[in-house]
Structures are given as structure tokens and as C-alpha cells.
Amino acid sequence: FMSPTYLGIPLIAVALTLPWILFPTPSARWLNNRLITLQGWFINRFTQQLLLPLNLGGHKWAALLTSLMLFLITLNMLGLLPYTFTPTTQLSLNMGLAVPLWLATVIIGMRNQPTAALGHLLPEGTPVPLIPVLIIIETISLFIRPLALGVRLTANLTAGHLLIQLIATAAFVLLPLMPTVAILTSIVLFLLTLLEIAVAMIQAYVFVLLLSLYLQENV
């Protein structure tokens, strides 16, 4: 029940404040402050980028995809704090998000346009002898999509956390032995932490972007 601190700042306060930075703040005023304006711009740009290639049927997914990305960013960013656990490093959670959403896009395609959805399994202009082989390959690639979604998110975050842990341990061990090397290692650790923050946000965006691409094929 101890609240650890980082540079004198209680981490529990940072953990409680971070979601409010990401999620939009409702306001009835004509003019908002800079933070609310930045939040609105970020969410609008993200939604526009995702939904631009989709037709009107895919726009129904706007709230779901935007909420999912904010949810993943929140989990990834909070997991970078010391003494915290990152749920998105668990394959079970990522597969629990990837499989139902991927399956929903496939079911929508089969229900609305079954001919076009099944047509994706056989590229146009395929020679007749290769038709059975290509159908099997395309079917396997279709079922691998949710696994690739979940494994990509898990592997990227796990690798970053392991690197941070190893470099931090090396800096701590080298501090009494070789202070100069320890300081250089700490600088590398700081740069890697900045990179991991970027990776945490980019991987959430890539997860949702790939879902929107799967949706684009079936809507």
C-alpha cells in the first residue's frame, strides 16, 4: 500500500491524472482552454484518418475504434510507470480484444456481401492449377490475422519493458564500479524510455488501424 515516488512526485497521482489527459472533457462553452482544444484536435484527426477510406457503413465503428485506441494508450502509458503492471503484455488480453473484433469484421462481410468476402480468398487472374493452393493460403492468412494483431502488441511492449529492465539493472550495478559508464548507461536508459513512450502510443494506433483495414475489406 506504499505509494512510490519518482522525482518527488507520488506515482499514484500521476496514474490518476494521466487518463484525464487522454480522454476528452465535455464543455458547453464556445471557447475552451488549450488542453481541451488539443484533446479534441487529436481525437478528430485520429477518427478522420481511420474513417477516411471507409464508406458510411463503416462509420458506425467510429466510437468503438476511438475508444479502443484511447483504452490501449492508457494501459500502455500507465504500464510504463514504475511498480505497475502492463496488462497489454499479456497475450490473453490482446487476443481477447483482437479475436472478437476481427470476427465481427468477417461476419459483417459474410452477411452484407458474401460474394465479395469470399472473393478475397482467390485473387483475380489466378491460373487454374494454383486455385486450390491459393485458396488454402488465403484462408490461413485470414485466420492468422487476429493472432498477428495480438502477438504484435504483446511482443513490442514486452521487448521494450525487458530492455528497460536490463539497462536499468546494468546502470545500478555499474554505478559503484564504473560511475562514468553508469551515467552513460543512464542516458541510454532515458532515451530508451522516450522511445518506449512513442512505441506505446504507436502500437495502440497500429492495432486499431489494422482493424480498420480489415473492416474496409468487409464493409
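Cβ coordinates come from backbone N, Cα and C, glycine included.
None of the substitutions listed is reflected here, since the structure keeps the original residues.
According to Swiss-Prot:
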- THR17 to Ala: In subspecies Rhodurus (VARIANT)
- ILE136 to Val: In subspecies Rhodurus (VARIANT)
In three-state DSSP terms, the structure that ILE136 (variant position) belongs to: helix
Cβ packing number for ILE136 (variant position), 10 Å threshold: 11
